[in-house]
Structure formats: structure tokens, C-alpha cells
Amino acid sequence: MSLKEEQVSIKQDPEQEERQHDQFNDVQIKQESQDHDGVDSQYTNGTQNDDSERFEAAESDVKVEPGLGMGITSSQSEKGQVLPDQPEIKFIRRQINGYVGFANLPKQWHRRSIKNGFSFNLLCVGPDGIGKTTLMKTLFNNDDIEANLVKDYEEELANDQEEEEGQGEGHENQSQEQRHKVKIKSYESVIEENGVKLNLNVIDTEGFGDFLNNDQKSWDPIIKEIDSRFDQYLDAENKINRHSINDKRIHACLYFIEPTGHYLKPLDLKFMQSVYEKCNLIPVIAKSDILTDEEILSFKKTIMNQLIQSNIELFKPPIYSNDDAENSHLSERLFSSLPYAVIGSNDIVENYSGNQVRGRSYPWGVIEVDNDNHSDFNLLKNLLIKQFMEELKERTSKILYENYRSSKLAKLGIKQDNSVFKEFDPISKQQEEKTLHEAKLAKLEIEMKTVFQQKVSEKEKKLQKSETELFARHKEMKEKLTKQLKALEDKKKQLELSINSASPNVNHSPVPTKKKGFLR
């Protein structure tokens, strides 16, 4: 064999040896997997205490046996010599088939949730006396919903009214004006059930719909309250220290519809058009026990047609890909049953079967709160609490709040560049921070001006009232003094007349008086 042929054979041998090496590795992997099938089955049957040992063994299973790779050294290949095949390198590969531990993440989340508890902010809107408070007490099975008043927007005005008590008709007119305003009150309570704590915040709207002319002023305070809670959360996110953000955003809005049985009023449609993009809207027909089943079905159909024509979107329970048929059917039923015809009562009555149930007793029978044949109370509880409370909070955070945040920042002139390779410009960053800071200052300035103007107007009213009272008092005293002066003059004239009539013949010439001094 010539030297040229030997060099060609040397160049072809590595390719052949690579193919042989791959075949040998495949056979070796199959053998190793068969050898360790029994060990893995023993591990999965309960021997989970050796996780760390097996993990270390798996890491150290990749071994390289001593030998000459490919059987050819560099010096021999340069000389053109061919050596016999040498023992090849053996690779042992293993996969970790043991228990890693991330399946315990739900348990960790459960433990953390039990420790921290949950929070839920619920807005109740409807006319006074429609049963908002009663339904809240029935939903959460707690009669102390209104025990802790956290925030009252009319508190300052009430304090001013107390200072002005007993000061005339001006106070009565002012208090009458205050009674015709929507008052927003926030109540907080901690409810515990089976070791799970819920921080419940119920926001009530007193005076809604009580105006003779229910224009935009009827729902403006409610919209401002929702926006202010979004602004508070946005300001908390922009702070340096964000570990203690208290979420006060409205997670759901229960709108109470009067049980007229006909159609929605213009006020109902206008309010729901203004609020459905800011919170999860859930309409309910209050006091539905005054309607028959046929009237309820007809009323529901009319309401849904009006909402569709007005392009008002209600909260729709999501259906996930891994949901079974029962959960999917429940989600569809919860949405198709809107608006819910509900009743509220925590009174315990006895039904016809002799069982103690929550409900109301009438001369014609007993209506049960938790009976699906009597009301949609259980559907509302499933949607609001039992099944989709976290979905309500998630939609508020990821959709409604993000839409509000984007529009808010866009109004401030802050735009986002979606390019991936974006250079950091400190000047533009500083300009954005300056814009945000100026917006905050402008907001604070507007709030301070509003408060200042309010205080000034209240002080002016007090001064005007005091001035009016002083003028009235001065006038009254002047008239009184004038009457007294006139009475004294009349009395003087009477005395003079009586003196003249008593001594008619007396000489009224002046009597000379004695002079004092030494010249008398």
C-alpha cells in the first residue's frame, strides 16, 4: 500500500468509527434504561426519601473511561501510520425520573392565602329602601356589615352642620340641600369561614335616584369614587416603596333594579353605560318576591334586550379549556340567567316540610332564600363568591385597570415605544418623570383650590348669615328703642297735662331765687 492510499484510509476511518460509536451509544442507553426500570418503579412506589442521593448519582453517572479516542494519535497520523482499534469512550446517560417538588406549589399558595387572607371590594348601587343592606347581610351571612364605617364623603359637611345648629333658617336650607346629594359610604368588616379570612369592603350609595331631575349629577359621585380608587392604586405603583399597596379598587358592582316588571328606566341605562367599562357590572332585580314567575321571565328578557341595544357589557364567567362539562354548563347558566331575581333575609322560618330555613313568611306561604325554585340567590352567590371571585378581581386588575391606566397616561402625553432595541435616553426619561410630577402637582393644586374654595364659600355663607342676623337684631333693637322713646314722651305729656289740670289758679310766675355769695 502506498503512502497516499494510507492517508486516504486514515481520513475515512474517523467517519466509520463515529457511526460505530453512535450505534454503541444507542445500545448502551437501552440497556441502562432497562437496568433502572426497577429502581425507578421502586422510587415511585414510596421510596422518596433518597431524592438527594439519586440526584447526585444521576449527576455523576456521566463517566469517561480511559482510552485513546478514535485510536489515532496526532503524531501517528502525521507519520501516516495506522494503529489497531483502541477501546472507545463509553457515555452513560440518565434522566431524572424522580419527584422534583413543584407539584406542591398549590399547597404553598394555599398556606400563604390562609395566612394573609383575601380582600374583596363590592359596590352596591340602587335607590334607598330597595334592600341593598339586607342582601349584603344575606350574601355574607353577617349582620354586622355596617358596624365599621371607614369613609363617609359627607362627614365634613355633617361636622359643619353640627356647628351651625340652632342658627336660623339658613341651616335648615343647607341641611335640606345636603339631603339631596348622593352620599358614598364605605364599610369594612373581616369575615372568617373555616379558617379563611375575607376582608370585605362594601361601598353603599345613599340618595341615588332620589332627585326630581336625575341627570348626570346623580351618578357623577359614583364614577369619581371609582376613578379615585384607580388613581390611588396608580399613585401607589409609582412610589419607590411598593411592598405595602392596599388594593381598594372596585372588584364588582351590584346594580339593584326596581321590580317594576316593565322595563329599565333611563337612569338605569345611563348609569350602566357609564360604569360597565370601569368595573364588573352585575345587575340584580331586587325584591323579586313581589313578581310572579312569568313576570320575572318577561322582565329579564326585556332588560337583556335593552342592555344589548345600548351596547352594555356584563361580567361573563370565563370557560377554561380544562373545565369539565359540569363547570362549563355552570358558567353558561350563570351568564344566561342574568339579571338575577333575588330576595334577602336572615330570618329563620319554618317551611312546609318542617325544616328551619332562611326566608320570609307571608300569609300565602313561605319563600326560601336558598331555594333555586324561589329565587336566583344561589346563582348570585356562585358568581360573586363561591366560583368566580378571583376572576372578578383578575379582570379588574388586568383589563379594567390597565385600560384606565393606559388612557390616563396617554392623556398625560406619555407614549410607549414598542421597539425591542430601544436605547435609554436619560433626557426623555427625565422629561417623563417631570411630566408625571407636574401632573401630580397640578392634581394637588386643583384639590387644594377646591378645598380652599369650599372653605371660603362656607366661611362667606357664615359671615353673610351673621351679618344678616346682626342687621335684623339692630333693626329690632332700634324699633324697640323707638317704641320706648315714644312711650316715655307720651307719659311725659300725660304728666304735664295732669299737673296743669290740678293747679289752674296758681301763678306760674317764676320765683326769685336767693343769690349766693357776699353780694346778697
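Here the Cβ of each residue, glycine as well, is placed from N, Cα and C on the backbone.
Here Swiss-Prot describes Lys4 to Arg as a published mutagenesis experiment; the accompanying note says: Abolishes sumoylation.
The note that Swiss-Prot attaches to the published mutagenesis Lys11 to Arg is: Abolishes sumoylation.
According to Swiss-Prot, the domain 'Septin-type G' annotation covers 116-411, on the basis of sequence analysis. Mean model confidence for the domain 'Septin-type G' (116-411) is a pLDDT of 83.
Residues or ranges marked as GTP binding site by Swiss-Prot on the basis of similarity to another entry: 126-133, Gly207, 287-295, Gly344, Arg360. The C-beta environment of Lys287 (mutagenesis position), restricted to residues of the same chain at least 6 apart in sequence and closer than 8 Å, consists of Ile130, Gly131, Pro259, Ile343.
Annotation of the published mutagenesis Lys287 to Arg in Swiss-Prot: Abolishes sumoylation; the original residue is retained in the structure shown. The secondary structure of Lys287 (mutagenesis position), as reduced to three states from DSSP, is coil rather than helix or strand.
The note that Swiss-Prot attaches to the published mutagenesis Lys415 to Arg is: No effect on sumoylation.
Of all Cβ atoms in the protein chains displayed, 12 besides its own lie within 10 Å of the Cβ of Lys443 (mutagenesis position). Per Swiss-Prot, mutagenesis Lys443 to Arg is noted as: No effect on sumoylation.
Across the structure, Lys443 (mutagenesis position) and Lys132 (GTP binding site) place their CA atoms 34 angstrom apart.
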